[in-house]
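What Swiss-Prot annotates here:
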ACT_SITE  SER122  active site, charge relay system
ACT_SITE  ASP176  active site, charge relay system
ACT_SITE  HIS210  active site, charge relay system
MUTAGEN   CYS2 to Ala  Abolishes palmitoylation
MUTAGEN   SER122 to Ala  Abolishes ability to mediate depalmitoylation of ZDHHC6
Amino acid sequence: MCGNTMSVPLLTDAATVSGAERETAAVIFLHGLGDTGHSWADALSTIRLPHVKYICPHAPRIPVTLNMKMVMPSWFDLMGLSPDAPEDEAGIKKAAENIKALIEHEMKNGIPANRIVLGGFSQGGALSLYTALTCPHPLAGIVALSCWLPLHRAFPQAANGSAKDLAILQCHGELDPMVPVRFGALTAEKLRSVVTPARVQFKTYPGVMHSSCPQEMAAVKEFLEKLLPPV
């Protein structure tokens, strides 16, 4: 990893997948509640593009209200998983700032904002949506898997002006018992009020629960190939 990572705590021990060629683009992917970046680094290595660097940071360990205050990797506190559940606004905003610092570190190392995709699964996907929509830098797009938009009532007003050009791939399992697919559909509807509607893809997968599947990973690869072509 080139550059000073000490000022970006999430980078110091992040799981990374290096490109086989000169890296001209980056995907920052955020794991779900209770997980680490390693599992998604492994998954993304199966669809890697040779000129893309994949960065999968680990969330800090904090008490999570939803899980009886058990301490576990979590980007912010979770009180519930429904559109009207109370939210940890301060924690969400702080986590987003930490991800923006990671984005800016990559930019300083020569990867322009429009060659950076932010993505994530479940809570990580939620944070990637919030961060990208409020980011002052015009990113290439978002990969949002099995997730929702945090603080959704603040949008579209809370979005940065450059957010309207973001490309978004949103995927959801139709049998998801944790984050119901209906919540995903409401999120897609809200996203179309924030970005150019035609730039939001919402794909659902029959028989899939709160997890990924090969068809979804193929869709992610196709999305990244179009958004981050070789230069």
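Think of each number as a place in line: the chain as shown, counted from 1.
The backbone N, Cα and C atoms fix where each Cβ goes, and this holds for glycine too.
Original residues throughout; no substitutions modelled.
Because the structure is a prediction, the values reported are computed rather than measured.
Location within the structure of each feature annotated in Swiss-Prot.
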{"residue": "SER122", "record": "mutagenesis position", "Cβ neighbours (10 Å)": "26"}
{"residue": "ASP176", "record": "active site, charge relay system", "Cβ neighbours (10 Å)": "21"}
{"residue": "HIS210", "record": "active site, charge relay system", "Cβ neighbours (10 Å)": "18"}
Cα-Cα distance linking ASP176 (active site, charge relay system) and HIS210 (active site, charge relay system), given in Å to the nearest integer: 5
